[in-house]
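Input: a single structure, listed below in structure tokens.
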Amino acid sequence: YIDAETMHLHHDKHHQAYVNNANAALEKHPEIGEDLEALLADVESIPADIRQALINNGGGHLNHALFWELMTPEKTAPSAELAAAIDATFGSFEEFQAAFTAAATTRFGSGWAWLVVNKEGKLEVTSTANQDTPISEGKKPILGL
């Protein structure tokens, strides 16, 4: 359970600040475009003077956008395809939950726990610090907390 005050803070304050700051950085270099996923997949292509701002704020925007997209008041189960992939990778849904919980609870300071598809096309549980996104590591996030 996450209380309304925490949700308001993250949605209306934190997430909005990430969007505003990412947009301000992008305005300095209109030639690079506005596709944050593409830019963060190749951070070295981002001009040095805005690179860290986009890593922090672009990552914060993408991370929170996925979080909001996945949130629902109803309890949901993974699709049959995802459930089979979880079982094949982790042994069971319960083992996946244990790995995901460990990634979330052992992250020192702020950050995210992720279920991602890695470069080899396999599921992986990982963790990133602060607002770093697994996209910068060539991974596709499918669940984030």
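Cβ atoms are placed via backbone N, Cα and C, with glycine included.
So, quick note: what you're seeing has the original residues, none of the substitutions.
The model shown is predicted, which means the values in this text are computed figures rather than measured ones.
The feature Fe(3+) binding site is assigned by Swiss-Prot to His10, His64. A helical conformation is recorded for His64 (Fe(3+) binding site) in the three-state DSSP classification.
With a cut-off of 8 Å between CB atoms and residues at least 6 apart in sequence, the same chain places His10, His11, His14, His15, Tyr18 near His64 (Fe(3+) binding site), listed in sequence order. Per Swiss-Prot, the feature Mn(2+) binding site maps to His10, His64.
Listed in sequence order, the residues of the same chain lying 6 or more apart from Ala17 (variant position) and placing their CB within less than 8 Å of its CB are Asn57, Gly60. What Swiss-Prot notes for the natural variant Ala17 to Thr is this: In strain: CIP 103216.
In the three-state DSSP reading, Ala113 (variant position) counts as strand. Residue environment of Ala113 (variant position) contains 20 other Cβ atoms, counted within 10 Å of its Cβ in all protein chains. Swiss-Prot lists Ala113 to Val among its natural variants, and the accompanying note reads: In strain: NEM1121.
Swiss-Prot documents Ala129 to Thr as a naturally occurring variant and attaches the note In strain: CIP 103216. Within the same chain, residues at least 6 positions away in sequence whose Cβ sits under 8 Å from that of Ala129 (variant position) are Arg107, Gly109, Ser110, Gly111.
For the recorded site, Gly138 (variant position), the DSSP three-state label reads coil. Counting only residues at least six positions away in the same chain, the Cβ atoms of Ala41, Asn118, Lys119 sit under 8 Å from the Cβ of Gly138 (variant position). For the natural variant Gly138 to Ser, the note given by Swiss-Prot reads: In strain: NEM1121.
His10 (Fe(3+) binding site): 15 other CB atoms within 10 A of its CB, across all protein chains.
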